[in-house]
Amino acid sequence: MSGIPEITAYPLPTAQQLPANLARWSLEPRRAVLLVHDMQRYFLRPLPESLRAGLVANAARLRRWCVEQGVQIAYTAQPGSMTEEQRGLLKDFWGPGMRASPADREVVEELAPGPDDWLLTKWRYSAFFHSDLLQRMRAAGRDQLVLCGVYAHVGVLISTVDAYSNDIQPFLVADAIADFSEAHHRMALEYAASRCAMVVTTDEVLE
């Protein structure tokens, strides 16, 4: 069956549970962009309340810190009501997807975009696909990407790999992302830490 599966609640990882990082990068606000990845009502609706609450709270803490520190903020959001051509192979794995109505498409209220934030239309797993995210980052002289949102092993991880492939240092915030299961979440963290990113917690970013 295609689409988002039923999700059972699980605890978000703590700093002690993170995989070891191979990279030793340091986050610098003047170099960074925060990517709020697909935090739309449609994608958060399947999350159990305890998981949703922790995810949104940590993402909101990140966003507030980024505003204070001068970190550029970017959002991805699917347009909804895609045509067959626009949907492409996505429909074979995820079905028709969301509608274009605000009930599906809006970013959740706690993370509402501000007037200076970049709004990117999301067409495939990677935030960089058919968007000008890379061009905007290059023009702004920013070469670090902090990632939060859903789903960890799908769009979040692929966007992380794409950033790395473009020599942008990704920082994957382990307790500000969520997934279909704890096992999927762990898989994304282990791959990122060993292959393409720094895996950190919200508290570590805010230190």
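Cβ coordinates come from backbone N, Cα and C, glycine included.
Note that the structure is a prediction, hence the values are computed from the model and not measured.
These come from Swiss-Prot:
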ACT_SITE  D38  active site, proton donor
BINDING   Q78, R87, K122, Y151, A152, H153, V154, G155  substrate binding site
MUTAGEN   D38 to A  Loss of hydrolase activity
MUTAGEN   K122 to A  Strong decrease of the catalytic efficiency with 2-amino-2-deoxyisochorismate as substrate, but only slight decrease with isochorismate
Would you measure the largest Cα separation among Q78, R87, K122, Y151, A152, H153, V154, G155 for the substrate site and round it to whole Å?
21
Residues that sit under 8 angstroms from G155 (substrate binding site) by C-beta distance, when 6+ apart in the chain
H37, D38, T76, K122, Y125, S126, A127, G149
So for V154 (substrate binding site), how many other CB atoms are inside 10 Å of its CB?
20
Other than its own, how many Cβ atoms are within 10 Å of the Cβ belonging to Y151 (substrate binding site)?
23
If you count Cβ atoms within 10 Å of the Cβ of A152 (substrate binding site), leaving out that atom itself, what do you get?
27
Enter the number of other CB atoms within 10 angstroms of the CB of K122 (mutagenesis position).
20
Neighbourhood of R87 (substrate binding site) by C-beta distance under 8 A, where only residues 6 or more apart in the same chain count:
P96, G97
